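Copied over from Swiss-Prot:
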| type | residues | note |
| --- | --- | --- |
| DOMAIN | 186-250 | domain 'CSD 1' |
| DOMAIN | 261-337 | domain 'CSD 2' |
| DOMAIN | 428-503 | domain 'CSD 4' |
| DOMAIN | 922-987 | domain 'CSD 9' |
| MUTAGEN | Gln202 to Ala | Does not affect association with the 3'-UTR of msl-2 transcripts |
| MUTAGEN | Gln216 to Ala | Does not affect association with the 3'-UTR of msl-2 transcripts |
| MUTAGEN | Lys225 to Ala | Decreased association with the 3'-UTR of msl-2 transcripts |
| MUTAGEN | Glu786 to Ala | Decreased affinity to RNA |
| MUTAGEN | Arg856 to Ala | Decreased affinity to RNA |
| MUTAGEN | Gln898 to Ala | Decreased affinity to RNA |
Amino acid sequence: MNTQSKVYRTGEEIYDNLPCDSYFNMNAIRNLGIPTTFPTIGTFTLDSTTLGLQPQGQGPSPQQQQHQQQQQQQQQQHQQNMHHHQHQQQHMQQQQQQQQHQQQHQQQQHQQQQQHQQQQQQQQQHPTIGMFDANEVNDVIQNPPQIGVFQSNSVLTNGAGSGSSIFGSQSSNSSAAAADPSQTTRETGIIEKLLHSYGFIQCCERQARLFFHFSQFSGNIDHLKIGDPVEFEMTYDRRTGKPIASQVSKIAPEVVLSEERVTGTVTTELRTDSANNVLNSSETTGRISYENRGECFFLPYTKDDVEGNVNLRAGDKVSFQIATNQRGNLGACHIRLENPAQPVKYRGVVCSMKESFGFIERADVVKEIFFHFSEAEGNVELRPGDDVEFTIQTRSSASVPPQGREFACNITRLAPGSVIFEDVDSTVYKGQVLKSLDRNNPVRQNNDPLPGRIRYRALDYSEVEVPFGDKDQKGDFTLRHGDWVQFLLATDRRDQLQRATSIALLDETFKVSGEKREQGTIASLKEGFGFLRCVERQARLFFHFTEVLDTSREIDINDEVEFTVIQEPGLAYNNSRLQAIRIKHLPPNSVQFETLVASNIEGCVTREAPKSPIKSQDRVEGGVITYEHADVKKTIMYFLKDCEKPPRIGERVRFDIYMVKRNKECIAVNVQQVSLHQQQQQQQQQLHLNQSNAGANINQNDQLGGLSNGISSSSSNASLQNGYVMHGSPGGSTSSVGSNNPVHLDEFKMENNNHAGSDAGQVYRGFIAVMKENFGFIETLSHDEEVFFHFSNYMGNPNWLELGQEVEYTLARNGNTSVSGNCLPAENVRMLPKNSIPQPAVLETTHNGVVARPLRCINPDQQEYAGLIEILDELRTTVISQHEFGITSLVNKRDLLQKGDLVSFRIDESGRAACVNAVRQKKRATVDSIKGQFGFLNFEVEDGKKLFFHMSEVQGNTVALHPGDTVEFSVVTNQRNGKSSACNVLKINDRPDRLISRLKLNGDDTVPRLILIRAPKGPQGKGFSVLARHPRIPGNLVE
C-alpha cells in the first residue's frame, strides 16, 4: 500500500512537471470505444489510453497478442448476442413485414463486418504498449521524459516524431483540424466584451472585431474575462457570411507582472567597464535574492530592468516586481534602489491634473506615477507641462485598493526644458505612408498611441518601418496610404523606441498617385472653417483650417489654392457633404476661372443684356451677340459687367471669347463698341484742332465737362451733360437740367453714365438711394439705374450720409464687379451741398394715384429701376396717366412704397412724380419692448405675433421712447417674404409712472390684500452646523 501510494505520488509529480504544448479532443477518444475498467495498479495496462504511440520498429510480445485476441473475441460475442436478441423480437412483432426484416438483417450483418474490420485495423495501427508492474516504477522515475520507448510529450503533441494521427482514421474533421494546426492560420486577440452566451474579440494583428460564441471556447467559460489574450481561427458564418472567430483558446500573456512589489538584495551585480562605463558582454545579467515563506530565491535581471539610471552594487537593498515570461521563467523588473538616507531622485513632467491629485510622466521609464498636491514642497503650484523632480515611496493601506501603490513625494519644480524624453535627429528622411491615422475612430487610437506607420530606406539601404502618432504631423491634414512624406526621427531615451515626427507632405505625392486636384479661391472664412469658390464647381466647398498644408502661412480671403474633394467622413452617404482636404497654396494669378478661346471677334448685338441678370433653372441669362466664325453664324452670351458701355440692339461690337470652366460655356468678355471707338478717335482729333485754333472761345477744360454743375457744351453734334452723351442738342446752345423750358429735356436721349466711354477721371453726380451695413447704391441723374459704392470709397464719415443726399463720384472702369453685380462700382464718392444739383420745377396741383411699380431696391427682380405711379379714373379701371418716380421724389426717403399703395403726389416740369407721400391708415398701440436698434409693439399680426419696428422708423427723439408709451404708426407688409413691420412711428404720450405697479394690485378695496413686509432669504450655502450632526436622545429637547 505504501509502495502504491509512493508510486502514485511520484507519477503525479511526473505528470505535473511534464510540459504541455497542445491539447487533445476528449470526444474523439470517447468515440474509439475505450473500456472504462482497468486492472489493478500492480499490473495495469496503457493499451487504450496511449493508442499505440510505440515506434513501428518494435512489435508486440506473444503474451500481449494473446490477451488482445481474448478481449476481441469477448466483445464480438457480446455484440452478436445483443443483435440476435433484437432480431428475435423484431421477427415476432413484424411477421407481416418479412421482406423488410430480411433487408434490415442484411444491413446489420454488413455493419457488423465493417465494425469488425475497423477494429482489426485499429489493432494493427495502434498495438498496445505493454504491461507494467510496480517494480518497473523506479526505472520510470529515473528517466521521466520516456515511458517505455516513447516521449511523454508525444501524448499531447500528436506523436512528435511520427506522422500518424493520434486519433486514427476514424477521427472527425474538426478533431483532425485541431490536430494539424498547419491547415488553418491561428490569430491572437484580446477579449473585448462578454455577454450571456457570446462575446467579441479585438484582433491584435489587424483592426478587426470578431464575434464568437461560447460554444467555440475550449475550456471553462467562467474563467474567461475581459482583457484575456486568446488564440482563434477566423471563419465565416454560414447564414450571414460575416467573419467570426472559432476554436477560441486562452493563451498566456507574454509577461505577467506581480501586483505587489518585493524587497530583496543584490547578490550579483552587472559587470561594467569602469573606464567607459560600458556593460561587459560576458556578464549581461545580475541576480537578486529575496525570501518567501522562509525560502530564499534568486532572480535574474538586466540593465533595462533598473529604474532611475543608477548602478546597483552587491548588497544594495532594492524593491522590484516579479515578471513571468511566456516560457514560465521568473525574473526581476522595475528594480528600484531603496536608500532611506539618500533616496534616489527621479525626474518627469506633469502630464495631467485633477481636483487634488495628478500624474507625472517619468523620464526614466515609460510609465506614469500618481502624486497628491500636498506632496509639492513649499507653495509651488504645479501645472500640466511643468518639469519636476521627485522621490518614490510605496505605501500600503486599506483605503488604497492596489496594495503597494507607488506615490511621488518631495516634488520640486525644475527649470523648463530640464526633462528631455527624446532626441530628434536633424537628418531629413523621405518615406512612404503604410498606415494612416484613423481620425474617425479615436477609440482604436487609444489602444496604440502610435498607430501610424511609415516605411523608408535607411543609410544601409534596408527597408525600415517607424510608427507615428496624431501629434507628429506639421498640421492635422489628412494623410493617406501611399503618400510620400519627409520627416525626422525621434528616439525615446527611455526605451530607445524610434518614431517619425515633423511629418510634411511632399508635392511628389500628387504627381505619383494621380490624385485628382482642383483649384479655387477662398471665398469666406469663419471660426475654424471656411468655404472655397471652385473653378469647376458651381457650389461653394467647405473646408477646415486644419487641412491647410502650410501651417506657417495665414489664410486670407481670395487666396488661390489647390485641393482634393472627398465626401465628409463619418456620416451616411445621403447626409454627407463634400469637403476639401490637403489644401495647398498657389502663387498669385495661378487660378483661372475662364480660359481664353479667341480674341478680337466682331459681331452684332441681337439682344440687350438686362440691367439685373435673370436666373432661370440655375442659369443666368444675359445679352446675346451674333457673329460669324468659319462662315457659320453663331451666338454668344454677354453681361454688362464685361462691357465698357452697354451696347444697344444692332450695334457692332468687338469682344473676346472665354470659356467658363465650371459649366464649359462660352461668354463674350471685353465687349467694345466699334462705332464708339471710332467716334472717340474723331472727337480726339476734333479736340486737337480746337486747341490749335486761336480764335476758339472754349478752352479744353470746358470741353471735358469742367463746369460747376457738371454740364458742358461744344459745337460738336454730341455734347456731354453731367456725364451723359446728349444727342440732337442744338448747335452752339447751352442746356441745363434746371431750365424752365421742358422741351430741351425731351429732345435729348440720355445714355447710361455707368459705362460711358469717357476718361476714367470723369466726375458724375447722383443721389444716395439705398444704404446697407457697409455699402450702398447711388441713383444716377437720369433716375433709370443705380451705381454700387462701398463705404471704403466714401471720402468722409459714412455715418453722416442720408437717403437722397447729393454726391459726386467717379467710376472704376475695371473694378471688382463680384460684389457690385453687373454695374461698375463708384469710387471717390464725395458729399455735395444741398441743392447743388438743380431739379425741375414742381407744379402745384396735387394728384392721387396708385403705385404700379416700386423702386428696384424694393423688388430686385424687376428690370426697370424707376418706380411708376398711375392716375386712375373714378372707377379705378382706366389709367389716365403714368409718372415715374425715384428716391428724390419721396417726401419721406425711408418710406418703402410697394405695389398697390395709395399715394398723393405732384408732377414736375419733366413729367416725373414729385413730393410723393404715402396715404396709409394710422394705427395706435403701446410699445411692448425695445431691444437695441429694434423693438415690438402690442399690435398682433401674423398669427398672434407682435409687430416689429426699427428705431430708424421712429420720428423725433428715439431716446425718449420707452416700453409702455403710446405711439401712432402705419403697417407695411413686405410682398417678397410676407412679413409686416411698422413705419412712421410717432410717439403720442408717455407711459403712466406707476402703470406696472397698479396693474399688479387688485382694484377692489373691499377684499383683503397681501402685503409683503419682509423679503425671504435664500440658503447660505455653508451646510448644516456641527451641532446638527450630533446624535440626540428621542424625547429630550436640547437647548
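The backbone N, Cα and C atoms fix where each Cβ goes, glycine too.
Every residue here is the original one, so none of the noted swaps is modelled.
Taken residue by residue with DSSP, Gln216 (mutagenesis position) is part of a helix.
Look at Glu786 (mutagenesis position): DSSP puts it in a strand. Of the candidate mutagenesis positions, Gln216, Lys225, Arg856, Gln898, the one lying closest to Glu786 (mutagenesis position) when CA atoms are compared is Arg856. For the domain 'CSD 1' (186-250), the mean pLDDT of the prediction comes to 88.
Using DSSP to sort the residues of the domain 'CSD 9' (922-987) gives these counts of helix, strand and coil: 3 helix, 41 strand, 22 coil. Cβ-based neighbour count (10 Å, all protein chains) for Gln202 (mutagenesis position) stands at 16. In the three-state DSSP reading, Gln202 (mutagenesis position) counts as strand. The least crowded of the mutagenesis positions Lys225, Arg856, judged by other CB atoms within 10 A of its own CB, is Lys225. Assigned with DSSP, the residues of the domain 'CSD 4' (428-503) fall into helix, strand and coil as follows: 6 helix, 35 strand, 35 coil. Counting in whole angstrom, Gln216 (mutagenesis position) lies 78 from Arg856 (mutagenesis position) by their C-alpha atoms. There are 26 other Cβ atoms within 10 Å of the Cβ belonging to Glu786 (mutagenesis position). On a Cα basis, Gln898 (mutagenesis position) lies 10 Å away from Arg856 (mutagenesis position). Cα spacing between Lys225 (mutagenesis position) and Gln202 (mutagenesis position): 13 Å, rounded to the nearest whole number.
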